Amino acid sequence: MASVQLQNVTKAWGEVVVSKDINLDIHEGEFVVFVGPSGCGKSTLLRMIAGLETITSGDLFIGEKRMNDTPPAERGVGMVFQSYALYPHLSVAENMSFGLKLAGAKKEVINQRVNQVAEVLQLAHLLDRKPKALSGGQRQRVAIGRTLVAEPSVFLLDEPLSNLDAALRVQMRIEISRLHKRLGRTMIYVTHDQVEAMTLADKIVVLDAGRVAQVGKPLELYHYPADRFVAGFIGSPKMNFLPVKVTATAIDQVQVELPMPNRQQVWLPVESRDVQVGANMSLGIRPEHLLPSDIADVILEGEVQVVEQLGNETQIHIQIPSIRQNLVYRQNDVVLVEEGATFAIGLPPERCHLFREDGTACRRLHKEPGV
């Protein structure tokens with residue numbers, strides 16, 4: 001195991017900057033997930049750690065050693081890619097041992113490591129098979145095993161589940177989580193799938209256009225996003241946003257006017273520092289935090305546009321006439337409502353988020369469980 005530290009790391013191709021002044025501390029044994037939309041720089045960041053991309057400026061440390069100029073093979077890292085990249089003419093055992101053979105490891109060492117890793121990954125009964133005789137999930141486990149037998153101090157995974165179907169992704173996600181708990185290795189995992197990030201990570205790094213938008217535990221990012229980008233990216237369905245105007249402030253409270261015909265005002269328990277009366281801001285509320293109208297004091301009303309029945313839950317898309325914008329309301333169980341009907345939902349102030357015009361969040365003061 002080893003820690004990984006990035007200090008003011010920047011990557012540029014000519015005048016195009018793809019990673020901007022990245023500062024990160026990844027502790028020994030942590031499972032850290034880099035997440036963000038396509039083009040945010042997450043894979044580039046992973047490749048700089050692996051040594052497959054040069055660092056334009058800044059410093060990378062693995063353990064106590066500065067690694068900027070160290071060749072990839074000498075960094076003590078192992079990498080699993082989106083593509084399995086298995087040799088089709090070699091057996092599972094031969095694929096897993098290929099790197100060790102090239103490194104000149106003794107036969108008994110190779111056999112011992114391959115057998116140990118095969119047991120961990122439930123591949124022992126498949127060691128003599130060729131890749132064409134394996135399922136997608138089994139092939140991905142072989143690719144992971146090939147990296148594990150080298151015993152890297154840092155394990156890098158670049159969207160390893162992207163080629164799998166939905167059921168296999170869930171299965172492999174569970175297996176990777178178990179593998180980390182069993183081995184305790186430092187793992188850095190890249191994905192665009194925020195569900196993978198939330199379920200796997202000890203710590204999530206959200207990237208936006210080459211910069212670190214926020215670093216934190218999964219529930220911390222979900223309940224206390226640093227800005228509107230993180231709020232909209234973490235969570236599915238994504239957070240609803242409403243334009244509001246500040247009408248008053250007090251200690252640890254901000255009053256805003258909702259975009260409804262009755263101009264209803266509501267006090268939100270958020271930090272009021274630097275918030276000016278009259279400012280235009282965005283109120284955020286997650287679909288699952290909206291309430292049935294009969295148990296709420298603050299009511300939003302609109303016309304049902306779409307009803308999505310998922311069996312275990314219902315998602316209702318409601319158009320708010322005054323802003324010509326849809327809100328998504330999610331409720332567990334079945335909700336029977338017709339498209340075109342008028343539908344009212346409740347807005348709980350303690351679950352609301354408030355964002356300034358520049359996108360930064362006013363810190364929520366409501367204490368959420370698990371954070």
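Just so it is clear, glycine is given a Cβ too, placed from its N, Cα and C backbone atoms.
Look at Swiss-Prot and you will find G36, P37, S38, G39, C40, G41, K42, S43 tagged as ATP binding site. Per Swiss-Prot, domain 'ABC transporter' is recorded for 4-234, and the stated evidence type is sequence analysis. Quoted from Swiss-Prot, the note attached to the mutagenesis of K106 to C states: Suppressor of EAA loop mutations in MalFG. Among the mutagenesis results in Swiss-Prot, E119 to K has the note: Resistant to inhibitory effects of alpha-methylglucoside but retains transport capacity. The residue drawn here is the original one. One mutagenesis experiment catalogued in Swiss-Prot, A124 to T, is accompanied by this note: Resistant to inhibitory effects of alpha-methylglucoside but retains transport capacity. The note that Swiss-Prot attaches to the published mutagenesis G137 to A is: Loss of maltose transport. Has greater ability to decrease mal gene expression than wild-type MalK. According to Swiss-Prot, the mutagenesis experiment R228 to C carries the annotation: Resistant to inhibitory effects of alpha-methylglucoside but retains transport capacity. For the published mutagenesis W267 to G, Swiss-Prot gives the following note: Normal maltose transport but constitutive mal gene expression. What Swiss-Prot says about the mutagenesis result for E308 to Q is this: Maltose transport is affected but retains ability to interact with MalT. Here the residue is the original one, but Swiss-Prot notes a mutagenesis experiment at this spot, G340 to A: Maltose transport is affected but retains ability to interact with MalT. Record note (Swiss-Prot) on the mutagenesis of G346 to S: Normal maltose transport but constitutive mal gene expression. For the published mutagenesis F355 to Y, Swiss-Prot gives the following note: Maltose transport is affected but retains ability to interact with MalT.
All features noted in Swiss-Prot, drawn onto the structure.
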residue: P37; record: ATP binding site; Cβ contacts under 8 Å, 6 or more apart: H192, D208, F233
residue: G39; record: ATP binding site; Cβ contacts under 8 Å, 6 or more apart: A209
residue: K42; record: ATP binding site; Cβ contacts under 8 Å, 6 or more apart: F34, V35, G36, V190, H192, L207
residue: E119; record: mutagenesis position; Cβ contacts under 8 Å, 6 or more apart: none
residue: G137; record: mutagenesis position; Cβ contacts under 8 Å, 6 or more apart: L164, L168, Q171, M172
residue: R228; record: mutagenesis position; Cβ contacts under 8 Å, 6 or more apart: F241, S282, G284, F355, G359, T360, A361
residue: W267; record: mutagenesis position; Cβ contacts under 8 Å, 6 or more apart: A250, Q253, V254, Q255, P349
residue: E308; record: mutagenesis position; Cβ contacts under 8 Å, 6 or more apart: T314, Q315, I316, H317
residue: G340; record: mutagenesis position; Cβ contacts under 8 Å, 6 or more apart: E303, V304
residue: G346; record: mutagenesis position; Cβ contacts under 8 Å, 6 or more apart: L290, L291, P292, S293, D294, I295, A296, D297, V298, I299, L300
CB contacts for G41 (ATP binding site) [other CB atoms within 10 A, all chains]: 22
Secondary structure of K42 (ATP binding site) (DSSP, helix/strand/coil): helix
Most crowded position, judged by CB atoms within 10 A, among G36, A124 as recorded positions: G36
Distance [Cα-Cα, Å, rounded] between C40 (ATP binding site) and K106 (mutagenesis position): 42
Neighbourhood of S38 (ATP binding site), C-beta criterion under 8 angstroms, separation at least six: H192
Cα-nearest neighbour of K106 (mutagenesis position) within the listed recorded positions, G41, S43, A124: A124
Separation of alpha carbons, A124 (mutagenesis position) and S43 (ATP binding site) (Å): 32
Cβ-based neighbourhood (8 Å from the centroid) of the ATP site, residues G36, P37, S38, G39, C40, G41, K42, S43 excluded: H192, L207
A124 (mutagenesis position) versus G41 (ATP binding site) - Cα distance in angstrom: 37
Per-region confidence, the domain 'ABC transporter' (4-234) (mean pLDDT, whole number): 93
